[in-house]
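According to Swiss-Prot:
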- 35-46: domain 'EF-hand 1' (DOMAIN)
- PRO36 to Ala: The mutant protein shows altered metal-binding properties, it is significantly more conformationally sensitive to Ca(2+); when associated with A-60 and A-85 and A-109 (MUTAGEN)
- PRO60 to Ala: The mutant protein shows altered metal-binding properties, it is significantly more conformationally sensitive to Ca(2+); when associated with A-36 and A-85 and A-109 (MUTAGEN)
- 84-95: domain 'EF-hand 3' (DOMAIN)
- ASP84, ASP86, ASP88, THR90, GLU95: Nd(3+) 3 binding site (BINDING)
- PRO85 to Ala: The mutant protein shows altered metal-binding properties, it is significantly more conformationally sensitive to Ca(2+); when associated with A-36 and A-60 and A-109 (MUTAGEN)
- ASN108, ASP110, ASP112, THR114, GLU119: Nd(3+) 4 binding site (BINDING)
- PRO109 to Ala: The mutant protein shows altered metal-binding properties, it is significantly more conformationally sensitive to Ca(2+); when associated with A-36 and A-60 and A-85 (MUTAGEN)
Amino acid sequence: MAFRLSSAVLLAALVAAPAYAAPTTTTKVDIAAFDPDKDGTIDLKEALAAGSAAFDKLDPDKDGTLDAKELKGRVSEADLKKLDPDNDGTLDKKEYLAAVEAQFKAANPDNDGTIDARELASPAGSALVNLIR
């Protein structure tokens with residue numbers, strides 16, 4: 001129950017404020033970078049795989065968490081607090097991937113399970129790119 005509530009709060013926070021950081025310029029190249037099956041769209045599985053790889057890249061001390069310094073440019077300190085259900089000041093991989101999933105859903109307003117170039121160019125899509133690049 002607590003996980004569902006925290007997931008609902010997380011999703012609400014993400015949908016209410018779709019951009020964590022300054023939007024990036026998004027092009028078809030961005031899709032190709034996260035689209036290993038080359039179908040021209042990003043599905044949730046691909047977004048989570050890219051998010052997992054991004055998390056690993058962002059965690060140079062390999063402590064399994066990302067703090068505000070490691071998240072700089074991807075998640076503001078204010079948004080870190082919203083995304084941190086255990087309030088320890090860091091995001092572990094599970095918390096980070098929950099943010100990726102929620103942002104994927106925010107960037108997919110037609111709920112077709114994939115993000116195309118138009119959706120990726122939206123503010124919510126740009127915020128997703130910030131998390132998975």
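Glycine residues also receive a Cβ, built from the backbone N, Cα and C atoms like all the rest.
Although substitutions are noted, the structure shown does not include any of them.
Location within the structure of each feature annotated in Swiss-Prot.
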residue: PRO60; record: mutagenesis position; DSSP class: coil
residue: ASP84; record: Nd(3+) 3 binding site; DSSP class: coil
residue: THR90; record: Nd(3+) 3 binding site; DSSP class: coil
residue: PRO109; record: mutagenesis position; DSSP class: coil
residue: THR114; record: Nd(3+) 4 binding site; DSSP class: strand
Checklist entry - Per DSSP, to which secondary structure element type does PRO36 (mutagenesis position) belong, with helix, strand and coil as the options? => result coil
Checklist entry - C-alpha of PRO60 (mutagenesis position) to C-alpha of THR90 (Nd(3+) 3 binding site): distance in Å? => result 14
Next on the checklist: At a 10 A cut-off on CB-CB distances, which of the binding-site residues ASP84, ASP112, GLU119 has the highest count?
Outcome noted: GLU119
Checklist outcome for this item: Counting every protein chain shown, other Cβ atoms within 10 Å of the Cβ of ASP110 (Nd(3+) 4 binding site) number 10
Item to check | Pairwise Cα distance for ASP84 (Nd(3+) 3 binding site)/ASN108 (Nd(3+) 4 binding site) [Å, integer] | outcome: 23
Checklist entry - Across all protein chains in the structure, which of the mutagenesis positions PRO36, PRO60, PRO85, PRO109 has the highest Cβ count within 10 Å? => result PRO85
Checklist entry - Including all protein chains displayed, how many Cβ atoms other than that of ASP86 (Nd(3+) 3 binding site) lie within 10 Å of its Cβ? => result 10
Checklist outcome for this item: Around the Cβ of ASN108 (Nd(3+) 4 binding site), other Cβ atoms found within 10 Å total 24
Checklist outcome for this item: ASP86 (Nd(3+) 3 binding site) to ASP110 (Nd(3+) 4 binding site), Cα to Cα, whole Å, comes out at 32
Checklist outcome for this item: Whole-number Å distance separating the Cα atoms of ASP88 (Nd(3+) 3 binding site) and PRO109 (mutagenesis position) is 32
Checklist entry - Reported as an integer number of Å, what is the Cα distance between THR90 (Nd(3+) 3 binding site) and ASN108 (Nd(3+) 4 binding site)? => result 27
Checklist outcome for this item: GLU95 (Nd(3+) 3 binding site) falls, by DSSP collapsed to helix, strand or coil, into helix
